[in-house]
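Colleague: One structure, pasted below without further comment.
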Amino acid sequence: MSSSGTPDLPVLLTDLKIQYTKIFINNEWHDSVSGKKFPVFNPATEEELCQVEEGDKEDVDKAVKAARQAFQIGSPWRTMDASERGRLLYKLADLIERDRLLLATMESMNGGKLYSNAYLNDLAGCIKTLRYCAGWADKIQGRTIPIDGNFFTYTRHEPIGVCGQIIPWNFPLVMLIWKIGPALSCGNTVVVKPAEQTPLTALHVASLIKEAGFPPGVVNIVPGYGPTAGAAISSHMDIDKVAFTGSTEVGKLIKEAAGKSNLKRVTLELGGKSPCIVLADADLDNAVEFAHHGVFYHQGQCCIAASRIFVEESIYDEFVRRSVERAKKYILGNPLTPGVTQGPQIDKEQYDKILDLIESGKKEGAKLECGGGPWGNKGYFVQPTVFSNVTDEMRIAKEEIFGPVQQIMKFKSLDDVIKRANNTFYGLSAGVFTKDIDKAITISSALQAGTVWVNCYGVVSAQCPFGGFKMSGNGRELGEYGFHEYTEVKTVTVKISQKNS
């Protein structure tokens with residue numbers, strides 16, 4: 001343990017064996033109904049890691065049936081004490097902590113994530129989040145309401161039922177825990193579809209769910225593709241709620257499918273084009289570093305990426321100079337290799353999209369300060385790229401890039417920069433850097449974003465609600481607000497002979 005309380009980084013596993021590649025339903029492993037499998041790759045080497053059973057509509061139907069059975073009135077799960085649900089979640093957190101090294105290695109190998117980030121950040125976050133959710137299990141409660149007349153009225157916060165949960169590829173394990181933690185704490189059952197690029201850690205966690213003692217059918221995990229397995233979840237008539245993290249484009253399809261089927265509840269955590277506003281009085285070293293990590297963390301593959309940096313005119317040139325200097329320090333390579341500080345993009349589709357947007361920036365007149373192209377002969381690597389002299393109408397200033405590409409814009413007045421920052425379809429997050437508390441509060445109140453960070457960026461914790469305004473999504477995850485998304489409120493009114501205050 002280091003002096004800061006952060007665990008030391010252990011040597012990663014070099015002989016990782018992938019044990020779980022099947023569909024997990026009713027605490028058992030199943031082959032796909034169709035007999036199909038799909039390949040899973042290492043994005044740093046482009047090598048195939050394994051073949052995973054490919055779930056589709058028939059497999060989702062099986063999983064939903066199991067989840068519905070587990071949710072029946074009188075089932076072991078429905079009659080379990082809330083505190084016991086919490087104990088199972090605490091147990092799952094302990095098992096993930098036990099397998100932390102294996103899961104971090106797997107996340108790095110399958111997702112291109114730096115091993116140090118996977119172990120120190122992602123796994124730590126998963127364990128803390130599960131324990132936070134476990135603590136809430138017996139604290140979700142209704143209230144009594146003094147209505148007029150001789151009646152006794154109270155509310156119950158009941159689990160919604162069977163919840164479909166569709167997980168993204170950029171934070172496979174973190175997002176799995178963000179989804180199942182609150183859902184299970186509230187007493188729901190779940191059908192999970194991990195991203196087809198990164199299903200391996202979810203399937204390992206499935207084995208831990210069984211080991212922890214969750215009843216059969218409470219958690220079901222169906223790997224597969226979005227247009228088949230994901231679509232089956234979104235449109236399923238016996239799923240009561242769907243939660244999705246991913247692109248705005250797919251989020252629209254999911255909400256449409258939910259509406260056309262059974263009007264299932266929907267929470268969406270979608271894309272962003274988050275502004276980061278740096279005022280002239282800001283601590284420049286701090287602002288440069290947070291803004292840098294805000295866009296380059298995990299190769300830029302973050303929904304909250306600070307991908308529009310607005311810098312006040314008087315400090316613009318110096319901010320650009322320091323940002324370029326910082327971006328040039330990366331060591332690219334296999335994220336499992338010690339010393340490497342930037343890994344690959346997830347797949348060729350994302351890699352090609354990023355390079356296309358970089359080319360658009362060059363053509364539209366932005367100044368390329370560094371990077372600007374691919375790196376290496378193997379794997380989906382993109383050079384860390386910084387553009388200055390970016391204007392608001394350029395594609396790189398409007399479209400979500402999801403890559404290691406920083407756009408730095410200039411502003412003169414607060415009114416101007418607030419309007420420009422809000423001039424987007426997105427509204428996930430934002431950053432403000434200033435030593436003036438009045439300006440910090442004024443700007444943060446004016447920004448249309450679900451989270452605003454002041455003199456920092458990307459600080460996410462289980463205790464805080466997370467979600468977007470506008471086309472960055474609906475609903476909130478985590479914090480007390482996140483649990484409301486997994487309950488229905490029922491009002492019960494009882495006629496009594498005499499009411500007494």
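Placement of Cβ uses the backbone N, Cα and C atoms for every residue, glycine included.
These came from Swiss-Prot, pasted as-is:
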BINDING   167-170, 193-196, 226-227, 246-247, 269-271, 349-353, 400-402  NAD(+) binding site
ACT_SITE  E269  active site, proton acceptor
MUTAGEN   C302 to A or S  Does not prevent inhibition by duocarmycin analogs
ACT_SITE  C303  active site, nucleophile
MUTAGEN   G458 to N  No significant effect on aldehyde dehydrogenase activity. Prevents the inhibition by ALDH1A1-specific inhibitors
Colleague: Would you say which of the binding-site residues E269, D352 has the most Cβ atoms within 10 Å of its own Cβ?
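Modeller: When each Cβ's neighbours within 10 Å are tallied, E269 tops the list.
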Colleague: Of the recorded positions C302, C303, G458, which sits closest to E269 (NAD(+) binding site) by Cα distance?
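Modeller: Considering only the listed recorded positions, the nearest one is C303.
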Colleague: Give the distance between the Cα atoms of G458 (mutagenesis position) and E349 (NAD(+) binding site), rounded to the nearest whole Å.
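Modeller: Taking the Cα atoms only, G458 (mutagenesis position) lies 26 Å from E349 (NAD(+) binding site).
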Colleague: What is the one among the recorded positions I167, A195, C302, I401 whose Cβ has the most other Cβ atoms less than or equal to 10 Å away?
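Modeller: Per the Cβ count, the most surrounded site is I167.
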Colleague: Using DSSP and three states only, what is E349 (NAD(+) binding site)?
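Modeller: Going by the DSSP assignment, E349 (NAD(+) binding site) falls within a helical segment, counted as helix.
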Colleague: Would you say which of the recorded positions P227, G458 has the most Cβ atoms within 10 Å of its own Cβ?
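Modeller: Per the Cβ count within 10 Å, the most buried is G458.
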Colleague: Which chain-mates of the residue listed as 'active site, nucleophile' that are at least 6 residues away have a CB under 8 A from its CB, listed by sequence?
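Modeller: Sequence-distant Cβ neighbours: N170, T245, E269, L270, G271, G272, L428, S472.
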Colleague: Which residue, of the binding-site residues N170, E349, has its CB surrounded by the fewest other CB atoms within 10 A?
Modeller: E349
